[in-house]
Amino acid sequence: MRMATPSSAPSVRNTEKRKNKKASSKASVSFGAPSPLSSESEDEINYMTPPEQEAQPGALAALHAEGPLAGLPVTRSDARVLIFNEWEERKKSDPWLRLDMSDKAIFRRYPHLRPKEDRPDAPSHAEDAMDAKEPVIGSILEQDDHKFYHYSVYIGGGLVMGVNNPSAAVCQATIDVEKLHLWWRPVWEPRHPLDSAELRKCVGMTVPYVATTVNCYQVCCWIVGIKDTWLKRAKISRDLPFYSPVQDWNVDPQEPFIPSKLRMVSDGILVALSAVIGRPIKNLLASVKPLNILNIVLSCDWTFSGIVNALILLAELFDIFWTPPDVTNWMISIFGEWQAEGPFDLALDVVPTLLGGIGMAFGLTSETIGRKLASTNSALKAAQEMGKFAIEVFKQIMAWIWPSEDPVPALLSNMEQAIIKNECQLENQLTAMLRDRNAGAEFLRSLDEEEQEVRKIAAKCGNSATTGTTNALLARISMARAAFEKARAEQTSRVRPVVIMVSGRPGIGKTCFCQNLAKRIAASLGDETSVGIIPRADVDHWDAYKGARVVLWDDFGMDNVVKDALRLQMLADTCPVTLNCDRIENKGKMFDSQVIIITTNQQTPVPLDYVNLEAVCRRIDFLVYAESPVVDDARARAPGDVNAVKAAMRPDYSHINFILAPQGGFDRQGNTPYGKGVTKIIGATALCARAVALVHERHDDFGLQNKVYDFDAGKITAFKAMAADAGIPWYKMAAIGCKAMGCTCVEEAMHLLKDYEVAPCQVIYNGATYNVSCIKGAPMVEKVKEPELPKTLVNCVRRIKEARLRCYCRMAADVITSILQAAGTAFSIYHQIEKRSRPSFYWDRGYTYRDGPGSFDIFEDDDDGWYHSEGKKGKNKKGRGRPGVFRTRGLTDEEYDEFKKRRESRGGKYSIDDYLADREREEELLERDEEEAIFGDGFGLKATRRSRKAERAKLGLVSGGDIRARKPIDWNVVGPSWADDDRQVDYGEKINFEAPVSIWSRVVQFGTGWGFWVSGHVFITAKHVAPPKGTEIFGRKPGDFTVTSSGDFLKYYFTSAVRPDIPAMVLENGCQEGVVASVLVKRASGEMLALAVRMGSQAAIKIGSAVVHGQTGMLLTGSNAKAQDLGTIPGDCGCPYVYKKGNTWVVIGVHVAATRSGNTVIAATHGEPTLEALEFQGPPMLPRPSGTYAGLPIADYGDAPPLSTKTMFWRTSPEKLPPGAWEPAYLGSKDERVDGPSLQQVMRDQLKPYSEPRGLLPPQEILDAVCDAIENRLENTLEPQKPWTFKKACESLDKNTSSGYPYHKQKSKDWTGSAFIGDLGDQATHANNMYEMGKSMRPIYTAALKDELVKPDKIYGKIKKRLLWGSDLGTMIRAARAFGPFCDALKETCIFNPIRVGMSMNEDGPFIFARHANFRYHMDADYTRWDSTQQRAILKRAGDIMVRLSPEPDLARVVMDDLLAPSLLDVGDYKIVVEEGLPSGCPCTTQLNSLAHWILTLCAMVEVTRVDPDIVMQESEFSFYGDDEVVSTNLELDMVKYTMALRRYGLLPTRADKEEGPLERRQTLQGISFLRRAIVGDQFGWYGRLDRASIDRQLLWTKGPNHQNPFETLPGHAQRPSQLMALLGEAAMHGEKYYRTVASRVSKEAAQSGIEMVVPRHRSVLRWVRFGTMDAETPQERSAVFVNEDE
């Protein structure tokens, strides 16, 4: 005999039952199902395993070796094994396939196993049957079923398959198999018999069934793969007569089923309904074209509805309305697989949504329904308990009368199936389990579970019949486990574990750190508890070893360092290691941990004279030296004091400094056996990330199989998976997929992927297996497995799935188009009826007419000279009435200056409205004087517009403009008449001023009074009850919140939510007079009082010696509130004032004072922050203005100088500018190039984005992790800096810029070369003293507009000019002293850190770009309005990093808080408060901006990829310079989600070419732009070249003194030769041709300007720019002759 080995699969074996015998010669007793492994009866001989098989434990099924039964199973158990094997293999391609291991299936598959007494005798019915030959398998049979014909597919053995029993004429039917029992005849036969097994795969599938279209014949066509329909039936041939179902090959057919009359009536109704939606009726309507006939009768009126009607009629005329294009194929392409199973699946998705909508419509929620069902639930539980009791009693009675069968044999049968599955898995997947640690562990775990279950059964049933079976099962489990362990012990290689050795002095916390590190690494590998230990010293027993992923080896070398080194060499190797164990069950245990963490006190891993020093050092992947100066200092100060040492240690191990030696190193200095390397500072997070990455890298290198893509199972799904793994974008994937549909072989399909990198993989196509890959544009295809035996019927199941989905899509499209067609038809008919029935008015016509003499046209203007049209009044797009204080009515800059002079002369009590009235009055007087001078006194005065309007109103005349302003329905009553209003007022209704509980919980005790939580971040209170400055509040330090005040109103803003349990409320600046609000008074005794207050006006009230600003109110509790205990008392200050505005509760202020009677109260309201830090000098200030400026609140009058109307740009030649050339920005209303608004209006347009709402913050946990990772990165790379002195801070400032507020002078005027003198000297000294004392100073910024070259669209189109912020000199000095050292440290590391401030494009650029080129993907983004979209919360997180890394953190914290507090910006007329956006103008602004850019980009990448920030930074390279960026990464980023994340943060990212849409990523660095330079590469490296447009602009324009006419020319100056030389260097990078063009223009300019300069050759300039030399000795191969040619 030969053996067959099935593959593995989970299954549950059905309990085997014996057939009932008609006659039995011998009585037998059975205790259930016979044992699968042994038999005690002759009747069950078919279940026995032959004796010769018991000696072969590896055999799973016995087959006949010779004779007529060769290759067939010996027993039924063997047959089950073979059936299981076949099912396991076919299940991979057909997951829906069911496992049938019953006796019926066995006898049908293997008839020789059927007992003789069970085989039918096949009675003869020759007298009733007309003999017919058995049809060919796969034939379509037409059967006479009374009123109609029924079709099915013959599959052999007298069985037919198809939709034999549909439940209704329109339903979801199931493909089934039944006996042939109707008169039949074959109407279609295949050329060759089809595979019956392949046909049977369709059994059990569901298909849509419609009696008139998708019926039994259509399903038969789907099964056999022919193209035909029931309406055509072109493939049917009716040459043969009908035959009787009783034949020799069809025994005992069943009686035909005759449906009832009710069933026939219901089927008729369903058929009629389906015919309405079906296409025949629509085709008939399309041929008649009823809408086209209607369109001939009626015409279009060219209204909106008429146009819609015309489009409908045109659609009908061109046959696209009633028969729209078939979109079934397009809908099918959306689905990756044909998996739609029918309306049931659709109902699972749609029904919950519909039920939810119905519940919402009726106001039902889960809470209300839960309350209603609570009582029902309790009653059901009681009834359930009673029912359980009754069932138990009933079971006992039934068991006494009819004993049940023993369930143990069924359990044993199930266990045998599971063991067969494991044995098959061991046989077929052994190599994969040995290579994959998780698969091997899962296999052993399943064996342990099965062994436990078998032992439970053996302990429960101790009879002899069960004991033999359980023992045999246990033996098979032990053999499987032993076979796996033996195979694992015989491996020739394994994954080498990662070794981390931490060396340092004792007692500094190394062991605790390593334990924590082990847990973190284990958690990163997927099992946090998988941490073990290695026995040390003389203990050499590994019984406690459980195969943990991470093991800890403490005190390496404590006893015998040479012995420990030998053990380390053995464990940290790829050769398998068998451990020494004492217990017999642990014999043969292997060491398979992935990470080994070692602690030691030695300075070197092993002695330097050790013979295998190099081998040991090579096996240590991370040699880390731990130092703790803090612990050493504590021990030195307090020897023997354990508490002092513990106090010096930190739970985050920040007291330990870790230094990473180079790989293979053996000491602290970085020496290796091959020379000296570089040591690095590393953190715990980075060490953990590197170790985990190395583990995964080695595991991937140790992998066994490539990915497999099965195109036979599903072409679309396999292609999508293959393209996604190759990194092909979705839009390119769709284009390649369309081309691949026409490919006939794998070679053609791989040729389409030649432009992409396809890793080696396997492809299954048409039964054959191919090894394919595409590396560096070379596709490779190798056939490794030929297809199996050819079959005439291929993938019939797939065809049915495809046809079924196509049918569903067609049905859905038919229903939708039927609804649209009905709606369109109704609309067209209604439109025509409504058009003919509505009345016609003369004003409906689009033309004017006159009836005769004296008639007038009401549509024409009455421009007859005696009146002027007033235009529309009321609110329009430009506002209501006359413009306010911030709309200058088109005033020029001179008129605006005149208005300011008049305001100053009148003491500030002069508005723009007054100025406009005075100007109009003066113009009228001037006109009158001129006319008197010309015509004399006798000439009548000319009527002004205002006088003419007054005269018309007096006479009762109406102008044409008034007539046109009227609406046609002015005389119609809108809404119901007042007489029909039946509403009534309930004068007895009681008004409840009590606030809900959720608002009362916001009132908390604070300081000496109370406070109120507006949101989780904002807390308000009265200023005089708050604790002193610098006090910790609600557990938060002063650095975690900002404080602003307005009078006695105090507001705290916390950076992180203190009360996340409460939603945000609306905080308003007081309310309108007459509003009734509630003051929520809380007392320490627990009393809560809600007092109604009618709010009055805003006022300043003197209470004692203090003046309180707020809103007054009158209590509605009576004349003497305090006497009745219904008023406020001392201690109630800080309680909130709230009122309900619509359905929303609003808080308007806090309680600060009350009169003695208690009837009048005062609420401090939320105004703008006071300017208490400002030191105003000079005469008394004017009353502080109120209102807003460009949406931003006004704080005070401004002092900034007027905006400049001059430019520093001059033309280099008088030639005309080329089209599209850039020009200096707009210069104001005097600009001769264009007639535009004032510069103040341009500035207001630039300020508006600062008042817009901000975006959302990144998730808190992601933001915290990103900030920690960035801080760790900077802390490990930046060198410690020394604080700057006052002199160095002054020297670092640019002396050619303005000093800002309050002097606004150039800094060089008061600079002696070493110090500031005069006014600026006093200001700088005062700021330096405030810094050194750690006191706060509020920065005051000055707004200006940048003078720069811009696109013509920003001058002649929509005028734009960039906004500049200039800080005062004091803020510059304080910021330079606080953050100057940090900025210098960043500049020194600009090549290694992502912040590139301070980089040189020609010197540092090649190194930076080379780092980017090491990664796979590259992207750059251009951000719109970067500064105005920034959030102060993100800037504060960036500022916290700068503060912690500055040399003086305590003093730097004060400066950073001042910089990030609400900014005070001087715009000339006013000082405004800006609470959001980036405040610029300080020495550290660029670094702060770049750091915030780094945080936002990293947060977006972490949120999209869900990868730890340290790993993201390890797999990526960033370059940030303000808002400019370049990002390179190896991670697979979803660019749509990445772009949406950035927009969710409030940013406005666009592509580099300013196109809208998701950001694009490239697989090459070529073409990425950074700092206006395109990154290109050649054989010598990467470099950045300036774009040609910038080079051309520098040839057209030069800088000089300010002037008004930008087109004036300036002769050559002293700096121009160096500028032109640098320009030649930039042009040399674009190739010799472009260099010659620029060189000729430079020579021409030099000749015209009298500049003496020599233009070098292109090659010399290129050497100078690229390699820093112009010598002729430069090697010829480095000249890059053919590299930089023009594109």
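Glycine residues also receive a Cβ, built from the backbone N, Cα and C atoms like all the rest.
Keep in mind that this structure shows the original residues, not the substituted ones.
Among the features that Swiss-Prot reports, active site, for 3CLpro activity is placed at His1024 (among others), with the record citing sequence analysis. Neighbour count (other Cβ atoms within 10 Å of the Cβ, all protein chains): 17 for His1024 (active site, for 3CLpro activity). Mapped onto three states, the DSSP output places His1024 (active site, for 3CLpro activity) in helix.
Under the heading active site, for 3CLpro activity, Swiss-Prot lists Cys1133 (among others). In three-state terms derived from DSSP, Cys1133 (active site, for 3CLpro activity) belongs to neither a helical nor a strand segment and is classed as coil. Long-range Cβ contacts of Cys1133 (active site, for 3CLpro activity) within its own chain (separation 6+, distance under 8 Å): Thr1008, Gly1009, Trp1010, Ala1022, His1024, Val1025, Val1150, His1151, Val1152, Ala1153.
Over all protein chains present, the Cβ of Asp1420 (Mg(2+) binding site) has 21 other Cβ atoms lying within 10 Å. The Mg(2+) binding site feature in Swiss-Prot is assigned to Asp1420, Asp1422, Asp1524, Glu1525, Ser1569; the stated evidence is experimental evidence.
Over the domain 'RdRp catalytic' (1416-1537) the predicted model carries a mean pLDDT of 91. Feature annotation from Swiss-Prot assigns domain 'RdRp catalytic' to 1416-1537.
Looking at Swiss-Prot, the entry for mutagenesis of Val985 to Ala says: Reduced virus replication. For Val985 (mutagenesis position), other Cβ atoms within 10 Å of its Cβ number 6.
In the three-state DSSP reading, Asp986 (mutagenesis position) counts as coil. Asp986 to Ala appears in Swiss-Prot as a mutagenesis experiment; the accompanying note says: Reduced virus replication.
Asp1422 (mutagenesis position) carries a strand DSSP state (E or B). Asp1422 to Ala appears in Swiss-Prot as a published mutagenesis result, with the remark: Almost complete loss of RNA-directed RNA polymerase.
Contacts of Asp1523 (mutagenesis position) defined by a Cβ separation under 8 A and a same-chain sequence distance of 6+ are given as Tyr1423, Trp1426, Asp1427, Asn1489, His1493, in order along the sequence. Annotation of the mutagenesis experiment Asp1523 to Ala in Swiss-Prot: Almost complete loss of RNA-directed RNA polymerase.
What Swiss-Prot notes for the published mutagenesis of Asp1524 to Ala is this: Almost complete loss of RNA-directed RNA polymerase. Sequence-distant neighbours of Asp1524 (mutagenesis position) (same chain, 6+ residues apart, CB-CB distance under 8 A): Phe1570, Leu1571.
If you take the C-beta of Leu1531 (mutagenesis position) and look for same-chain residues 6 or more apart in sequence within under 8 angstroms, you find Tyr1417, Met1501, Thr1505, Val1507, Val1512, Glu1515, Ser1516. What Swiss-Prot says about the mutagenesis result for Leu1531 to Asp is this: Complete loss of oligomerization of RdRp in the presence of VPg and RNA. Decreased interaction of VPg with RdRp. No production of infectious particles.
Record note (Swiss-Prot), natural variant Arg845 to His: In strain: CW3. The unchanged residue is displayed.
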Taking every protein chain in this structure into account, which of the recorded positions Asp986, Asp1422, Glu1525 has the most other Cβ atoms within 10 Å of its Cβ? Glu1525
In the domain 'RdRp catalytic' (1416-1537), how many residues does DSSP put in helix, strand and coil? 58 helix, 26 strand, 38 coil
Nearest of the recorded positions to Val985 (mutagenesis position) by CA-CA distance, picking from Asp1420, Asp1422, Ser1569? Asp1422
Looking only at DSSP and grouping its letters into three states, which state does Ser1569 (Mg(2+) binding site) belong to? strand
Spatially, which candidate from the recorded positions Asp1420, Asp1422, Glu1525, Ser1569 is nearest to Asp986 (mutagenesis position), comparing Cα atoms? Asp1422
Number of other Cβ atoms within 10 Å of the Cβ of Ser1569 (Mg(2+) binding site) across all protein chains: 16
Calculate the distance in Å between the alpha carbons (Cα) of Asp1422 (mutagenesis position) and Glu1525 (Mg(2+) binding site), and round it to a whole number. 8
Around the recorded Mg(2+) site (Asp1420, Asp1422, Asp1524, Glu1525, Ser1569), other residues with Cβ within 8 Å of the Cβ centre, ordered by sequence, are Ala1421, Val1526, Ala1552, Ile1568, Phe1570
